[in-house]
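Annotated features, as they stand in Swiss-Prot:
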type	residues	note
BINDING	CYS67, CYS70, CYS77, HIS80	Zn(2+) 1 binding site
BINDING	CYS107, CYS110, CYS154	Zn(2+) 2 binding site
MUTAGEN	THR506 to Ile	Temperature-sensitive
MUTAGEN	ASN509 to Tyr	Temperature-sensitive
BINDING	ASP511, ASP513, ASP515	Mg(2+) binding site
MUTAGEN	ASN518 to Gln	Temperature-sensitive
Amino acid sequence: MKEVVVSETPKRIKGLEFSALSAADIVAQSEVEVSTRDLFDLEKDRAPKANGALDPKMGVSSSSLECATCHGNLASCHGHFGHLKLALPVFHIGYFKATIQILQGICKNCSAILLSETDKRQFLHELRRPGVDNLRRMGILKKILDQCKKQRRCLHCGALNGVVKKAAAGAGSAALKIIHDTFRWVGKKSAPEKDIWVGEWKEVLAHNPELERYVKRCMDDLNPLKTLNLFKQIKSADCELLGIDATVPSGRPETYIWRYLPAPPVCIRPSVMMQDSPASNEDDLTVKLTEIVWTSSLIKAGLDKGISINNMMEHWDYLQLTVAMYINSDSVNPAMLPGSSNGGGKVKPIRGFCQRLKGKQGRFRGNLSGKRVDFSGRTVISPDPNLSIDEVAVPDRVAKVLTYPEKVTRYNRHKLQELIVNGPNVHPGANYLLKRNEDARRNLRYGDRMKLAKNLQIGDVVERHLEDGDVVLFNRQPSLHRLSILSHYAKIRPWRTFRLNECVCTPYNADFDGDEMNLHVPQTEEARAEAINLMGVKNNLLTPKSGEPIIAATQDFITGSYLISHKDSFYDRATLTQLLSMMSDGIEHFDIPPPAIMKPYYLWTGKQVFSLLIKPNHNSPVVINLDAKNKVFVPPKSKSLPNEMSQNDGFVIIRGSQILSGVMDKSVLGDGKKHSVFYTILRDYGPQEAANAMNRMAKLCARFLGNRGFSIGINDVTPADDLKQKKEELVEIAYHKCDELITLFNKGELETQPGCNEEQTLEAKIGGLLSKVREEVGDVCINELDNWNAPLIMATCGSKGSTLNVSQMVAVVGQQIISGNRVPDGFQDRSLPHFPKNSKTPQSKGFVRNSFFSGLSPPEFLFHAISGREGLVDTAVKTAETGYMSRRLMKSLEDLSCQYDNTVRTSANGIVQFTYGGDGLDPLEMEGNAQPVNFNRSWDHAYNITFNNQDKGLLPYAIMETANEILGPLEERLVRYDNSGCLVKREDLNKAEYVDQYDAERDFYHSLREYINGKATALANLRKSRGMLGLLEPPAKELQGIDPDETVPDNVKTSVSQLYRISEKSVRKFLEIALFKYRKARLEPGTAIGAIGAQSIGEPGTQMTLKTFHFAGVASMNVTLGVPRIKEIINASKVISTPIINAVLVNDNDERAARVVKGRVEKTLLSDVAFYVQDVYKDNLSFIQVRIDLGTIDKLQLELTIEDIAVAITRASKLKIQASDVNIIGKDRIAINVFPEGYKAKSISTSAKEPSENDVFYRMQQLRRALPDVVVKGLPDISRAVINIRDDGKRELLVEGYGLRDVMCTDGVIGSRTTTNHVLEVFSVLGIEAARYSIIREINYTMSNHGMSVDPRHIQLLGDVMTYKGEVLGITRFGLSKMRDSVLQLASFEKTTDHLFDAAFYMKKDAVEGVSECIILGQTMSIGTGSFKVVKGTNISEKDLVPKRCLFESLSNEAALKAN
């Protein structure tokens, strides 16, 4: 393990080839034939019976016996295979579907493939084309199969071929039989063979007419024996067309039918001995093996001696089912087996081979992809702010068990000798010693430790206890993202818990209410180096999801900082020095600034304390500049005042690391903010300085709060009397308004909102009123509370809770919401029996007017519990949903990485993106909103660190020239070439076809230049406003020596210079910072962006609410959001819950025009525009009369005449009404003559049978039921369209339903700007690029609606993965099997055994390139540090590189000399 140079390298598996074992292979690898059903030989003292299922030649399962083949014991012998010979062949359940497919493709008489020669040649040509991937190959094979199924007669022997299928569905005995329905052929006249066959039965049927119904069901039974003989006759050339590679011996179709069955080694099916009795419990496989042997021997005996055909078939069926259960016990219901005792009841299924592989606890997921590891510990965690953020306190008793193998060198020999002497029970000590030339470890618990220490040699390895400074990995499950496992330095402490700094809780999502965490100790120097550099806490302060800080101040730290930096915090010198020593352990040097207050005595402010925390002394390089709003920012009263004059000191300004205004709260110190102090230090001065500041802050706040105290009690939430009074007044007013609305509703006078009925309008209005009253009461409550109220302080500084929580405790709890509505009516039209029926009052529908302080009344308590229950269920369901979703995303994206040519590829080298995210930048390094540099902040920083009063300010044109001087050469490098390698002409530069991989870089330089030009323009505008020359252009040559500002008064010059002086130093520094950050933001090759992208989309899912509806601008036009929506998108669902087409109107200002278009789109039924539909019987005629409501048609702006309605009725295909039967009567009536179906009016003649009255009556009723649902206008798939008024006052049409193409083609709609939220519809109408864009847009929309910030690059990657094969593939087992060809990856995901059987049948090869395969085979994957090889230089000069002499060169030279 610790060797630097080894003589033998371990063998590495390059690839796997799958195939089925042929009968010869099964026998060849077998050590013994299992031929008896007896397991133990009773005469030989219950020894395992020879040739039985437990024969010791196949290995042993108990430690006392030894293997009869290799004479090894249980530890050293892996077991050996046996085999058993079946008396008759049986189908293999794994290849059953494939067997049917082969039979469908060949003639059931001569085994020739059912294709013509030309088809054969064409298909073979397609299959043999180089570079055909798995998806294409399976597509071609499906085409071949479909073509064969259509061929009715064999082209080789002329035999008739019908339909081949399974005899029955389900898990009965018939499910494993194949039948061939020779004569069944749809839509063709029957073959002459059928007539002959039917003719043969005529005489039989004449005597036995009851047999007639059975004759129809007569089919050809393709039993395994018959099928085997057919398969043997298949030509090798035809095998390729069936998807089998016949060049390999095991690639013949007959391989897929069992003739010999392998018996697995005994050690994988051990016998469990019973206590105090000689009996043993046998494994399911052993029991099944004995059953198979017994049944096979019965059949063999029957064949030898003669047996009735019925008995014979029953035995054969039983053998078939038993073998199927042995392989896959799910395929057969054990209760259906012939002779099973409990006729059709429930039987415990056995664990067949498939059951051992599949599922979470199966071999693949349980033992290969993930396993339990050594060198790990687990215990409860607790907080310790005195630790540095990159340390973890490890209990000494854990440190004594976890060891690290350290190699003895001349530098550490003395230390390791001391550790050996201490031994395993004293920390620091050692547990084991591995001598250089010995194989076995020596346990230091025993033996003479002094002697061992004395004889310690260089090169020995000592397994010593964990000690301070060792690198360990720390992890908390569930590991939702990369930062759930980080690397810390160990710190050995007493007591029994792991301790960590609270700043690091967020990435682990840990709290201290009993959480446990895991600790792992890497065992090699290389592993330690990788761990601390790649996974170290300091190097992971930001989340790769969006580049925001994730390790930052939390809870108490924020409260402490807020209290220290408050405006009224002043400290004398003693307190100040005490605070400074608190934050530094008393060993750091501080430069104390001058006090803020001199008289009556020296006082320093809390802001000065914090300034020292950021920059303790003049040796510290940290100079940060920052402007940011606090969490609660009240703007200054006058608009003319700057932000820092905020009424509540709510705007932070830091200049040169001095805090000038604002308090330290969550927005400045917490996580998730890109304008926080720690983020600014990190971006400008690196992670070490940010970590130092965070450590100082943790110590200071924890110790400060320990001294000051901070507690919350019942006093803090006791409302004052006037607050109670105000609350009651506000609630009463709201109740009164609600009562007025309810009265209007009951009278039917309530004005409805667009797209809503009266009840929905009432709910919306009452809901609005009640949420408003809660907000008002909340505001009153917050204003009434004292400034030093503990809950209020926590809510204000953002450490815990919100003002809503405070107002719920003090004033009013508010409306309880269940599934987005008020509490529903439970029984008898009311929510609870305490209220009248159909009551809509606030108190009966879940409004809680009490506060938590005053306590809830019983009905309120129940309503509150209902909504609490909903939240609980939601969380539980969501956990499972998002967990599965994350797993699917991870499996689909795991092997994507950035290569050295900047492309994003899968492990099989399929290109997914040409540059990651279009610009090749790392989301982790994004400073702005998905931009690599925040120009404003960088400019302020550059300006402040280069500011010097003596520097001369540049004129506007000089500013632009300086920028050109630096950016010009960079842009000149990025020239554009066309496809033939020629330079692109200047006028063609902006054409879409010349886009290349450097466009993003060009755009960055361009935006940088624009920013500098903006500064120059601002200066020019200021100069113009003061009567000076703008000078955006350089002056003419003849004027260059003259000062342009000569005539300007000095005071104007000075004022301009002081207001806006930009020196050359500032411009150069700014460009230097911006370009450095851009280069640093480039994505490193080898980054596992697929895995990070999957986690970045999966992890926010756990924080989203599950059942979320959102009103898209209009009430009752619900859009699904949250986890279900993300699930729909990534599953590429064909049917989604709320398909909405957003139609942009040509005339979007006019309400009437919008209504006209709505009428064209929304389906209008006859029932919507008809007064009545009545049946009329008179004068021997019967007809249906429909009266149309022309007024409604006019009001709805429907372009509809009565003739159109008549045409629509005749066109309704289901009604089958002739045009001649529909008559228009007058202006608004339509009459439809009614005749029985199939009866023609014109065929009435005297001889024709009169229609019976019943027929007419039934036809009349049928039409009366169906007529109201006839679509007379609009698109039939579209149930509803709503006119939505956007924020900018324009109107758009929101259309519910499918039919994007039809809506786009509707008059009055701008088709090119019409979109839908249904990805597959976009794909079918607009193509794959549009579908990709649609996926990205929809996921972005969903995430932003939940306030989740996810970098767009992750979402783009997901969109590309779903579409890069040219069709939209969902992230599901079906999509994944089309995206990836790797057998092991698919098998480790879902449907394990199906993929393995498929791989064996189609003889797939797995190149072992992807992540899953490498983990299963224990290899390094080609991602991250595995994506390159380190090659060492040999230092051999070229002169020394001469070819070696050949072995017989001297002899041949001598022979040549002799010949001469």
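Cβ atoms here come from the backbone N, Cα and C positions, even for glycine.
Modelled residues match the original; the substitutions are not represented.
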What is the total of other Cβ atoms whose distance to the Cβ of ASN509 (mutagenesis position) is within 10 Å?
17
C-alpha spacing of CYS70 (Zn(2+) 1 binding site) relative to ASN509 (mutagenesis position), in angstrom:
53
What is the total of other Cβ atoms whose distance to the Cβ of ASP511 (Mg(2+) binding site) is within 10 Å?
13
Counting other CB atoms within 10 A of each CB, which of the binding-site residues CYS67, CYS70, CYS77, CYS154 comes out lowest?
CYS70
Report the same-chain neighbours of CYS107 (Zn(2+) 2 binding site): residues 6+ apart in sequence with Cβ closer than 8 Å to its Cβ, ordered by sequence.
ILE113, LEU114, CYS154, HIS156, CYS157, ALA159, ASN161
Quick one: of the recorded positions CYS67, CYS70, CYS77, CYS110, THR506, which has its CA closest to the CA of ASP515 (Mg(2+) binding site)?
THR506
Provide, as an integer number of angstrom, the distance between the C-alpha atoms of ASP511 (Mg(2+) binding site) and ASN518 (mutagenesis position).
14
For HIS80 (Zn(2+) 1 binding site), write down the residues of its own chain that are at least 6 apart in sequence and whose Cβ falls under 8 Å from its Cβ; none is a fine answer.
SER30, GLU31, LYS57, MET58, GLY59, CYS67, THR69, CYS70, PRO265
Which one of these binding-site residues, ASP513, ASP515, has the sparsest Cβ neighbourhood, judged by other Cβ atoms within 10 angstroms?
ASP513
What's the CA-CA gap between ASN518 (mutagenesis position) and CYS77 (Zn(2+) 1 binding site) in angstrom, rounded?
35
Do me a favour and check the Cα-Cα span between CYS77 (Zn(2+) 1 binding site) and CYS110 (Zn(2+) 2 binding site); whole Å is fine.
48
Recorded positions: CYS110, THR506, ASN518 - member with fewest neighbouring CB atoms within 10 Å:
CYS110
In the same chain, outside ASP511, ASP513, ASP515, whose C-beta lies within 8 angstroms of the Cβ mean position for the Mg(2+) site?
ILE381, ALA510, PHE512, GLY514
Three-state secondary structure of CYS107 (Zn(2+) 2 binding site) from DSSP?
coil
Using DSSP and collapsing to three states, where does ASN518 (mutagenesis position) fall: helix, strand or coil?
strand
Any idea what the Cα distance is from CYS110 (Zn(2+) 2 binding site) over to THR506 (mutagenesis position), rounded to a whole Å?
71
Could you say whether, by DSSP, THR506 (mutagenesis position) belongs to a helix, a strand or a coil region?
helix
Please report the DSSP secondary structure of CYS77 (Zn(2+) 1 binding site), reduced to three states.
coil
Take the mean position of the Cβ atoms of CYS67, CYS70, CYS77, HIS80, the recorded Zn(2+) 1 site. Which other residues of that chain put their Cβ within 8 Å of it?
LYS57, MET58, GLY59, VAL60, ALA68, THR69, HIS71, GLY72, HIS78, GLY79, PRO265
Helix, strand or coil at CYS67 (Zn(2+) 1 binding site), per DSSP?
coil
